[in-house]
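What Swiss-Prot lists as domain 'PH' is 17-113, and the listing cites sequence analysis. One mutagenesis experiment catalogued in Swiss-Prot, PHE224 to Ala, is accompanied by this note: Loss of OCRL-binding. Drastically reduces membrane targeting. Among the mutagenesis experiments that Swiss-Prot reports, HIS228 to Ala is described with the note: Loss of OCRL-binding.
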Amino acid sequence: MKLNERSLAFYATCDAPVDNAGFLYKKGGRHAAYHRRWFVLRGNMLFYFEDAASREPVGVIILEGCTVELVEAAEEFAFAVRFAGTRARTYVLAAESQDAMEGWVKALSRASFDYLRLVVRELEQQLAAVRGGGGMALPQPQPQSLPLPPSLPSALAPVPSLPSAPAPVPALPLPRRPSALPPKENGCAVWSTEATFRPGPEPPPPPPRRRASAPHGPLDMAPFARLHECYGQEIRALRGQWLSSRVQP
């Protein structure tokens with residue numbers, strides 16, 4: 001199999017979320033010791049680096065046509081990735097704890113396309129069984145989970161069925177809009193007297209507009225100085241009368 005090294009290096013170190021990552025002990029050869037490596041699982045590719053800060057992977061394992069199983073080895077929490085074939089290599093790995101080993105075994109077992117085909121096949125069988133239920137009408141969906149067949153892997157959780165949609169709420173009637181806008185007079189709307197526009201009591205008519213008054217006397221056309229003098233004389237006369245009334249006992 002020919003692979004593009006630059007594309008694999010970019011895919012191994014990109015910012016996309018990973019399926020699993022952590023330190024594992026990898027056995028180098030038939031009689032070699034274990035080396036601590038940083039492993040990253042993306043899809044069906046298992047990359048391993050010198051450490052977590054490395055920018056280029058040391059190698060990659062394509063998880064197709066393989067099985068993941070527990071093995072007895074010098075290291076505790078060991079498991080192996082075995083490929084079919086007489087000359088196929090077996091990768092022996094070891095985790096740092098029991099929980100880490102179980103997590104890696106589960107993630108690696110679900111990484112291949114064979115597992116996805118199995119899941120799709122089981123779901124298709126379920127769908128065919130539901131559709132061809134002897135011509136009987138399907139019951140209404142209830143808010144509970146459907147049982148899965150025993151052959152389906154335990155990794156798939158049952159999907160809860162959705163409840164039936166609620167009944168539609170009747171729409172409220174919209175207010176009736178007038179067919180024409182009321183006329184305007186000098187930019188102001190005039191109250192309409194027709195009952196079609198306002199069914200309630202008739203509003204009071206607007207007050208009449210005041211018009212500019214025309215001059216009626218000689219003072220209306222007099223200049224300001226003359227007006228000031230005339231009104232000043234009246235004020236002085238009134239003030240004199242008021243002072244004289246105070247002086248008299």
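Every residue gets a Cβ built from N, Cα and C, even glycine.
The noted changes are left out; the structure has the residues it started with.
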Counts of helix, strand and coil residues, the domain 'PH' (17-113), according to DSSP: 13 helix, 41 strand, 43 coil
DSSP-derived structure type at PHE224 (mutagenesis position), helix or strand or else coil: helix
Average pLDDT across the domain 'PH' (17-113), rounded to a whole number: 91
